[in-house]
Amino acid sequence: MKMPEKHDLLAAILAAKEQGIGAILAFAMAYLRGRYNGGAFTKTVIDATMCAIIAWFIRDLLDFAGLSSNLAYITSVFIGYIGTDSIGSLIKRFAAKKAGVEDGRNQ
C-alpha cells in the first residue's frame, strides 16, 4: 500500500516557520528571564507559553502597524524579555488613557 503524498502538510508547516521561530525565541527568552529571577518552574513555563502565543502573532501586528515584518524576531525576543505582566500593564495604561481615566492601575 502506497502512502499518499504529504505535500499539503509540509507546505502548511513551512508556511508557519517564521511564526514558529518567533514563538520559540519568545518562549526561550521568557523562560530564561523567569528562571534567572528565581521564579517557580510552573509560573515560568506558563509565562513563557503566553509570551510565545503573543509572539506567534507579532508579524501580523507589525504588518497592521505599517512596520517591517523583518522586525518580528527581535520583537519576539523583546516580548519574552519584558514578559506578560509588563505587556498587561502597558495595555491597561493605554486603555485607561483612551478612556480618559486618570489612573488605570486602580481598576
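Glycine residues also receive a Cβ, built from the backbone N, Cα and C atoms like all the rest.
The secondary structure of Ala48 (mutagenesis position), as reduced to three states from DSSP, is helical. Quoting Swiss-Prot on the mutagenesis of Ala48 to Val: Complete loss of holin function.
Among the mutagenesis results in Swiss-Prot, Cys51 to Ser has the note: No effect on holin function. The residue drawn here is the original one. For Cys51 (mutagenesis position), the Cβ neighbour count at a 10 Å cut-off comes to 30, with all displayed protein chains included.
The annotation that Swiss-Prot gives for the mutagenesis experiment Ala52 to Val reads: Lysis-defective, dimerizes but does not form cross-linkable oligomers. The Cβ of Ala52 (mutagenesis position) lies under 8 Å from the Cβ of Ala23, Ile24, Ala26, Phe27, Ala30, Gly80, each on the same chain and at least six residues away in sequence.
Counting only residues at least six positions away in the same chain, the Cβ atoms of Ala26, Phe27, Ala28, Ala30, Tyr31, Gly34, Gly80 sit under 8 Å from the Cβ of Ala48 (mutagenesis position).
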